[in-house]
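*Asks:* What Swiss-Prot says about the mutagenesis result for Cys112 to Arg is this: No effect on down-regulation of E2F transcriptional activity; when associated with or without R-161 or with V-164. Thr121 to Lys appears in Swiss-Prot as a mutagenesis experiment; the accompanying note says: Restores enhanced E2F-mediated transcriptional activity; when associated with Y-130; N-131 and E-145. Looking at Swiss-Prot, the entry for mutagenesis of Gln131 to Asn says: Restores enhanced E2F-mediated transcriptional activity; when associated with K-121; Y-130 and E-145. One entry in Swiss-Prot concerns the mutagenesis experiment Lys140 to Glu. Its note says: Restores enhanced E2F-mediated transcriptional activity; when associated with K-121; Y-130 and N-131. One entry in Swiss-Prot concerns the mutagenesis experiment Lys161 to Arg. Its note says: No effect on down-regulation of E2F transcriptional activity; when associated with or without R-112.
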Amino acid sequence: MAKYVSLTEANEELKVLMDENQTSRPVAVHTSTVNPLGKQLLPKTFGQSSVNIDQQVVIGMPQRPAASNIPVVGSPNPPSTHFASQNQHSYSSPPWAGQHNRKGEKNGMGLCRLSMKVWETVQRKGTTSCQEVVGELVAKFRAASNHASPNESAYDVKNIKRRTYDALNVLMAMNIISREKKKIKWIGLTTNSAQNCQNLRVERQKRLERIKQKQSELQQLILQQIAFKNLVLRNQYVEEQVSQRPLPNSVIHVPFIIISSSKKTVINCSISDDKSEYLFKFNSSFEIHDDTEVLMWMGMTFGLESGSCSAEDLKMARNLVPKALEPYVTEMAQGTFGGVFTTAGSRSNGTWLSASDLTNIAIGMLATSSGGSQYSGSRVETPAVEEEEEEDNNDDDLSENDEDD
């Protein structure tokens, strides 16, 4: 480009310094005479102006002279445009511009993209298997890498399998997919927050009910322990006072039950030959009371079941239970324990009662069975609570060894 363009005074020579990059050769310099201008349209100025109208010069670019008498009055292009158009070259962007391949991702099989492909594959199929997902992704990779060497291709295929299993394990941990043996099922993301909240409330209520049931069972067991230990102490005291053991026919062994009914009730009892089964038939309702309820009537529980326990009786009751249960005994005496008692007895018009049935009813909460049981009288009617058995979970994390199963 030209460095300088200088113009001397009017009516003198026009000197042009040519481009440094151009080769040196003779330069034609055209001189032109600029006559003093006559009337010209100039912008209106305010105040005095320092511009000399008679000495005005029109600066023009050197152009090809058309005639000797035609003055050079200007250029169709401004200087900057004129010089830029002489040296400007146009370049087009390469087809690979803007594409940056990451070093660790070949053919779009990086960890992030591969995880998305695993997501899309399982979501599209709904129910599939690990081998099916891996096979589809490996097939896509092989179709996209035809020019790869065998060793590199085998390494990439093994890497894809490993990353596919990792992605499936993460989706299972997030509960987006589920696995049953070799089958994989799509679950999806949970979007219904209101339903989840309602489910949590229902689950919370169920757990609170179970806590209440456990509290009631604990209260019954504490009362039984206090009643039996207090009964043992009382019998020992009576034997020391009379200095002899009671007669065998005057002793009632525990466990036992008491069946009560109205005096006008007609009771028919049938006994089997081996005296192992008894059939009772009542023409009116009746009640069955177990040994713990009878001991409560006798005052062996110090009134803990009703919350009316004196300070002295409370001290004795605390001495009859392990130290870890003493706070619960105090709550029972104050009436702040969470247990609830019922007083309605079991009623029926007729039932078979075997010796084993009588024993089970009498023992009650001392031996809690897994199937649950019902307790009459002051016992709480406790529904069966199924214990969740811990099953052997064979659904380990997915690995490449699953293909050999």
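Using the three backbone atoms N, Cα and C, a Cβ is placed for every residue, glycine included.
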*Asks:* Quick one, of the mutagenesis positions Lys140, Lys161, which Cβ has the fewest other Cβ within 10 Å?
*Replies:* Lys140
*Asks:* Determine, using Cα-Cα distances only, which of these mutagenesis positions is closest to Lys161 (mutagenesis position): Thr121, Gln131, Lys140.
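*Replies:* When the Cα distances are compared, Gln131 comes out closest.
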*Asks:* Given the mutagenesis positions Cys112, Thr121, Gln131, which one is most crowded in terms of C-beta atoms within 10 angstroms?
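*Replies:* The largest 10 Å Cβ neighbour count belongs to Thr121.
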*Asks:* For Thr121 (mutagenesis position), which of the three DSSP-derived states applies: helix, strand, or coil?
*Replies:* helix
*Asks:* Say you check the Cα of Lys140 (mutagenesis position) against those of the mutagenesis positions Cys112, Thr121, Gln131; which is nearest?
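*Replies:* Checking each of Cys112, Thr121, Gln131 against Lys140 (mutagenesis position), the shortest Cα distance is to Thr121.
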*Asks:* What is the separation, in Å, between the Cα atoms of Cys112 (mutagenesis position) and Thr121 (mutagenesis position)?
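*Replies:* It is 14 Å, counting Cα to Cα.
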